[in-house]
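Under the heading active site, Swiss-Prot lists Cys158, His193, Ser210. Quoted from Swiss-Prot for the published mutagenesis Tyr123 to Ala: Reduced tyrosine carboxypeptidase activity. One entry in Swiss-Prot concerns the mutagenesis experiment Lys135 to Ala. Its note says: Reduced tyrosine carboxypeptidase activity. For the published mutagenesis Lys157 to Ala, Swiss-Prot gives the following note: Reduced tyrosine carboxypeptidase activity. A mutagenesis experiment is reported in Swiss-Prot for this position, Cys158 to Ala, and the note states: Abolished tyrosine carboxypeptidase activity. No effect on binding to microtubule. Record note (Swiss-Prot), mutagenesis His192 to Ala: No effect on tyrosine carboxypeptidase activity. The unchanged residue is displayed. The note that Swiss-Prot attaches to the published mutagenesis His193 to Ala is: Strongly reduced tyrosine carboxypeptidase activity. For the mutagenesis of Leu215 to Ala, Swiss-Prot gives this note: Slightly reduced tyrosine carboxypeptidase activity. The structure shown keeps the original residue.
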Amino acid sequence: MTGSAADTHRCPHPKGAKGTRSRSSHARPVSLATSGGSEEEDKDGGVLFHVNKSGFPIDSHTWERMWMHVAKVHPKGGEMVGAIRNAAFLAKPSIPQVPNYRLSMTIPDWLQAIQNYMKTLQYNHTGTQFFEIRKMRPLSGLMETAKEMTRESLPIKCLEAVILGIYLTNGQPSIERFPISFKTYFSGNYFHHVVLGIYCNGRYGSLGMSRRAELMDKPLTFRTLSDLIFDFEDSYKKYLHTVKKVKIGLYVPHEPHSFQPIEWKQLVLNVSKMLRADIRKELEKYARDMRMKILKPASAHSPTQVRSRGKSLSPRRRQASPPRRLGRREKSPALPEKKVADLSTLNEVGYQIRI
């Protein structure tokens, strides 16, 4: 969820302050508008936030805009900003080590290591999202952004955490990942949040980042998808938030070079207008469908199976004359012999060779 409190202890260096910073491969000119253009809401809970579109190193416009926003929303305002920016010495922030999977680790331990890494990066309270996430971008491009997150080691928000979680869990086929989005209502405003749902060995859990510990990672202990969603809903109630909508996407493929975008909202539930029994029914049906899709893709699109049924993959051959047209020419005495001869020209998959 987006927040308005400022955390000024983990701020990036401005352009030119650190020569080793990498330039983003998808950098674009900065817009002067407050809207960042990211797929994540630019105004969440009535609070505007900005998106860094200049890549790294951060340009002067984005840098100054961030500090102006912090000065407006922080309780000590400009005094605090001036104390930091005019300080003669600032401690160098530590760069956490990216977790590495070891064969001795269990899946829950590996997921916990990933979540601990995200927590070390910290949640971004500056009001400026450092990494632009365009939801319709191909998965390969989003994985490049995730690599950039590990290089820059800056605080992240919920949407960035989902992309980073996908990147760090790649190569573990037993772990299925899918996005879960929430739209909630509190004190006259709507809020948006997203986490990365996890399914492994018949259990559900999640990875993510939030200002609230109960609204990010969940242990891999939930037997059903509905149990996981209801646990999030109960956590929201602790903060007097009413969950209005829940959106669930499809499993994200374990192919970092895929040009396929992430499916963010395959299932949309207006949970505020539904009974829990109906919500559970819809969620469990959807969960079964997702699990079946894991088992079916290889067979559902297999050319071998389609051909074994005598069906052609070619549209032209599928339009061949039906047997009924042969019946119209039964007057010709040579037709039956010709038909037998034609059968010898069929290959093993039922295609007729025409000369």
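Cβ from N, Cα, C; glycine included.
Substituted residues are absent from this model; it holds the original ones throughout.
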Open item on the list: Through the lens of DSSP with three states only, how would you label Lys157 (mutagenesis position)?
Closed with: coil
- [ ] For Leu215 (mutagenesis position), find which of the mutagenesis positions Tyr123, Lys135, Lys157, His192, His193 come within 10 Å, Cα to Cα.
- [x] His193
- [ ] Would you mind reading off the Cα separation of Lys157 (mutagenesis position) from His192 (mutagenesis position), to the nearest angstrom?
- [x] 12
Open item on the list: Suppose we draw a 10 Å sphere around the Cβ of Ser210 (active site). How many other Cβ atoms does it contain, all chains included?
Closed with: 19
- [ ] Around the Cβ of Lys135 (mutagenesis position), how many other Cβ atoms lie within 10 Å? Please give the count over every shown protein chain.
- [x] 19
Open item on the list: Need this for a regression test: mutagenesis positions Lys135, His192, His193, filtered to those with Cα within 10 Å of Ser210 (active site). What's left?
Closed with: His193
TODO: Measuring Cα to Cα, tell me the gap between Cys158 (mutagenesis position) and His193 (mutagenesis position) in whole angstrom.
DONE: 7
Task: Secondary structure at Lys135 (mutagenesis position), reduced by DSSP to three states - done: coil
